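Working notes for the structure below.
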Amino acid sequence: MQQPMNYPCPQIFWVDSSATSSWAPPGSVFPCPSCGPRGPDQRRPPPPPPPVSPLPPPSQPLPLPPLTPLKKKDHNTNLWLPVVFFMVLVALVGMGLGMYQLFHLQKELAELREFTNQSLKVSSFEKQIANPSTPSEKKEPRSVAHLTGNPHSRSIPLEWEDTYGTALISGVKYKKGGLVINETGLYFVYSKVYFRGQSCNNQPLNHKVYMRNSKYPEDLVLMEEKRLNYCTTGQIWAHSSYLGAVFNLTSADHLYVNISQLSLINFEESKTFFGLYKL
């Protein structure tokens, strides 16, 4: 039998003694060259490698671990659908009730408005029946007067302008330079006179408001101002005198303004005036 020649030493041959060979005598054995005697320069061959263990037969595939059975879902998880449905149903019912309440309130409000309007109409009609309307009475005009300076005034007491410019009169009368009271009450009376001159001679300046009534034997002075040394001698000068106070006047009282120097008065309507108004 043939053996591979590259197999490592030593090799073992089985020799059959009964076999004959044309190239060797029977019983002869050809030892391995390494088994013969070594010379002094020859080295011993390395030991043979350890025998290789035979490969195990192909193993069977490992069995798969048994599948763990899935846990059954909790029975409570199946209740979420009915719960959600119930919540939606409750919300819809609440919305419906709210809309019904709103509609009902609007209806009641409309009925209340209609009832109120009818009540007002009935009340107004009853008042008209109980108190029939009478022609509206004209309210008495408020007692007020404002008279301005009259440059044509040449006598005492002073005469005034009661028609033109800023002059006005209502609720009282103007008669011969005086204001006649028609209604008893409290009045604020005022008067302003503007004096001026080209040269100063220091003559006394008198300005007064007085009242005249048939009940009194003499005139009653209400307000008065008297000025001295109001200018420098020989120079142009000007002086303004103002009087004003509240008085309790009665019907038929006459009010006048008197001054001492008629020729020294500036009769411009913004500088000299006389008036009153009822409080």
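Placement of Cβ uses the backbone N, Cα and C atoms for every residue, glycine included.
The domain 'THD' feature in Swiss-Prot is assigned to 143-279.
Neighbour count (other Cβ atoms within 10 Å of the Cβ, all protein chains): 13 for T184 (variant position). According to Swiss-Prot, the natural variant T184 to A carries this note: In strain: BALB/c, DBA/1 and DBA/2; enhances cytotoxicity.
Under its natural variant entries, Swiss-Prot includes E218 to G with the note: In strain: BALB/c, DBA/1 and DBA/2; enhances cytotoxicity. The Cβ neighbour count for E218 (variant position), using a 10 Å radius over every protein chain in view, is 7.
Quoted from Swiss-Prot for the published natural variant F273 to L: In gld; abolishes binding of FASL to its receptor. All protein chains considered, the CB of F273 (variant position) has 23 other CB atoms within 10 Å.
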Per DSSP, how many helix, strand and coil residues does the domain 'THD' (143-279) have?
3 helix, 72 strand, 62 coil
Hey, how far is F273 (variant position) from E218 (variant position), Cα to Cα, in Å?
25
